[in-house]
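To start, the structure itself, in structure tokens.
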Amino acid sequence: MTKVNIVIIDDHQLFREGVKRILDFEPTFEVVAEGDDGDEAARIVEHYHPDVVIMDINMPNVNGVEATKQLVELYPESKVIILSIHDDENYVTHALKTGARGYLLKEMDADTLIEAVKVVAEGGSYLHPKVTHNLVNEFRRLATSGVSAHPQHEVYPEIRRPLHILTRRECEVLQMLADGKSNRGIGESLFISEKTVKNHVSNILQKMNVNDRTQAVVVAIKNGWVEMR
């Protein structure tokens, strides 16, 4: 079984140790190194070439966003997940623009952390459910006010195929993604396993011709396929 090699960069030792402890419980994960500032991140990644870097956004010297930008340019094979206490849209979009593949709030639970690392390691993107919900609400607010959320270009692809290509279960999962639920939360609500939820999400992304969960939700809202609750 191939291991997912992980580096943790966070200037708070207790939090860093807590994250490592959670990841150590997952047999397919291996934390290969830790660091406590953004300036150190590049040296660590150059040496270990991890699959995933978990990066705190607020650190002395070089902050997490600047460190992420540097890592993406120098070591694009190492995918970065940002850790933050901020759920504001500006923080999230700034982090994603630098090339981060994930954005987690530090209030996350263990299941969300593990799920995010798995998704990002497999080449996907992951946003904390609360962040997804906030971004969707902001997009909806801009849409209803007649202001374009992306005036320069269309970020989210238009759907050329009708929604009825989704099964009823996939429609239920799509609605719960819009509600900001994690895979675990969806599974508990529908009484199905997290693995089954992941399969449904993968099918939804493929059928909707989008890259990640956030795009799927935003496109669904634009087309009136889900309710904002």
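Along the chain as shown, residues are numbered 1 onward.
The backbone N, Cα and C atoms fix where each Cβ goes, and this holds for glycine too.
If you look up Swiss-Prot, you'll see 5-121 marked as domain 'Response regulatory', on the strength of sequence analysis.
Take the CB of His12 (mutagenesis position) and look out to 10 A: across all protein chains shown you find 15 other CB atoms. DSSP gives His12 (mutagenesis position) a coil state; it is part of no helix or strand. According to Swiss-Prot, the mutagenesis experiment His12 to Leu carries the annotation: Increases the stability of phosphorylated form.
According to Swiss-Prot, the mutagenesis experiment Asp56 to Asn carries the annotation: Lack of phosphorylation. Decreases degradative enzyme production, but allows full expression of late competence genes. Under the DSSP three-state reduction, Asp56 (mutagenesis position) is assigned to strand. In the structure as shown, the Cβ atom of Asp56 (mutagenesis position) sits within 10 Å of 26 other Cβ atoms.
The annotation that Swiss-Prot gives for the mutagenesis experiment Asp56 to Ala reads: Prevents both swarming motility and pellicle formation.
Listed in sequence order, Val65, Glu66, Thr68, Lys69, Val72 are the same-chain residues at least 6 apart in sequence whose CB falls under 8 Å from the CB of Thr98 (mutagenesis position). While the structure shown retains the original residue, Swiss-Prot records the mutagenesis experiment Thr98 to Ile with this note: Increases phosphorylation.
Its own atom aside, the Cβ of Val131 (mutagenesis position) has 23 Cβ atoms within 10 angstroms in the protein chains shown. Quoting Swiss-Prot on the mutagenesis of Val131 to Leu: Increases phosphorylation.
Taken from Swiss-Prot, the feature domain 'HTH luxR-type' covers 159-224, and the record attributes it to sequence analysis.
The note that Swiss-Prot attaches to the published mutagenesis Arg184 to Cys is: Does not affect phosphorylation. Cβ neighbours within 10 Å of Arg184 (mutagenesis position), excluding its own Cβ and spanning all shown chains: 18.
Considering only the mutagenesis positions His12, Asp56, Val131, the residue whose Cα is spatially closest to the Cα of Arg184 (mutagenesis position) is Val131. Cα to Cα, Val131 (mutagenesis position) and His12 (mutagenesis position) are separated by 23 Å. Within the model, the domain 'HTH luxR-type' (159-224) carries an average pLDDT of 84. According to DSSP, the secondary structure content of the domain 'Response regulatory' (5-121) in residues is 55 helix, 27 strand, 35 coil.
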